[in-house]
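What follows is one structure encoded as structure tokens, with my remarks underneath.
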Amino acid sequence: MTTSFWRIATDARTYEADDLSGAGAKITGGRWNEVGVAIVYAASSRALACLETVVHLNSGGLPLNRYLVEIEVPDEVLASAEVATPGNLPVGWDAEPAGRVSISFGSQWAQSQRTALLLVPSVIVPEETNLLINPAHPDAKGIKARKVRKWLYDPRMIRKA
């Protein structure tokens, strides 16, 4: 059996939206990883995936080349995931913009190779869960991704300045 997680991603020149190599985050860094560390970000629901991406959009227009991607995680891999909660994360994990605390935490997790998955709280809605996938971990090979459909943001989500 598998459990589904979700991401909204784009086809880039060097990788597709359903790529699980962590190439995008490796190039840009993110809340939970420094530049050079590959991690795949996903959300526990489609709505959270939308929210996690829309906060990065500005009034310059809505991106058009996005896809809803389903990530299927084998239940045995999910059962061995490391779980971080607001109560066991270091103070400052939720700083905005992302700071050293969360970036170091996630990067150290990925480099340690302890688990293929790290469940973390959403900064936007801490009661909700995001999933980090370490593509370098051997258990990540059983995780599958597929483009479900084109993703279009509702224009009401972005206010023009």
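Cβ from N, Cα, C; glycine included.
If you take the C-beta of Ser21 (mutagenesis position) and look for same-chain residues 6 or more apart in sequence within under 8 angstroms, you find Tyr15, Ala38, Val40, Pro135. Here Swiss-Prot notes a mutagenesis experiment, Ser21 to Ala, with the remark: No change in toxicity.
If you take the C-beta of Arg31 (mutagenesis position) and look for same-chain residues 6 or more apart in sequence within under 8 angstroms, you find Ala98, Ser102, Ile103, Gly106, Val123. Quoted from Swiss-Prot, the note on the mutagenesis of Arg31 to Ala is: No longer toxic, greatly decreased auto-ADP-ribosylation.
Neighbour list (Tyr41 (mutagenesis position), Cβ cut-off 8 Å, at least 6 residues apart, same chain): Arg7, Ala25, Gly30, Trp32, Glu52, Asn130, Leu131, Leu132, Ile133. Here the residue is the original one, but Swiss-Prot notes a mutagenesis experiment at this spot, Tyr41 to Ala: No change in toxicity.
Long-range Cβ neighbours of Ser44 (mutagenesis position) (same chain, at least 6 residues apart, Cβ-Cβ under 8 Å): Phe5, Trp6, Glu128, Thr129, Asn130, Leu131. One mutagenesis experiment catalogued in Swiss-Prot, Ser44 to Ala, is accompanied by this note: No change in toxicity.
Quoted from Swiss-Prot, the note on mutagenesis experiment Glu52 to Ala is: No longer toxic. DSSP classifies Glu52 (mutagenesis position) as helix under the three-state reduction.
Looking at Swiss-Prot, the entry for mutagenesis of His56 to Ala says: No longer toxic.
Summary for the mutagenesis positions Glu52, His56: the Cβ-based neighbour count within 10 Å is maximal at Glu52.
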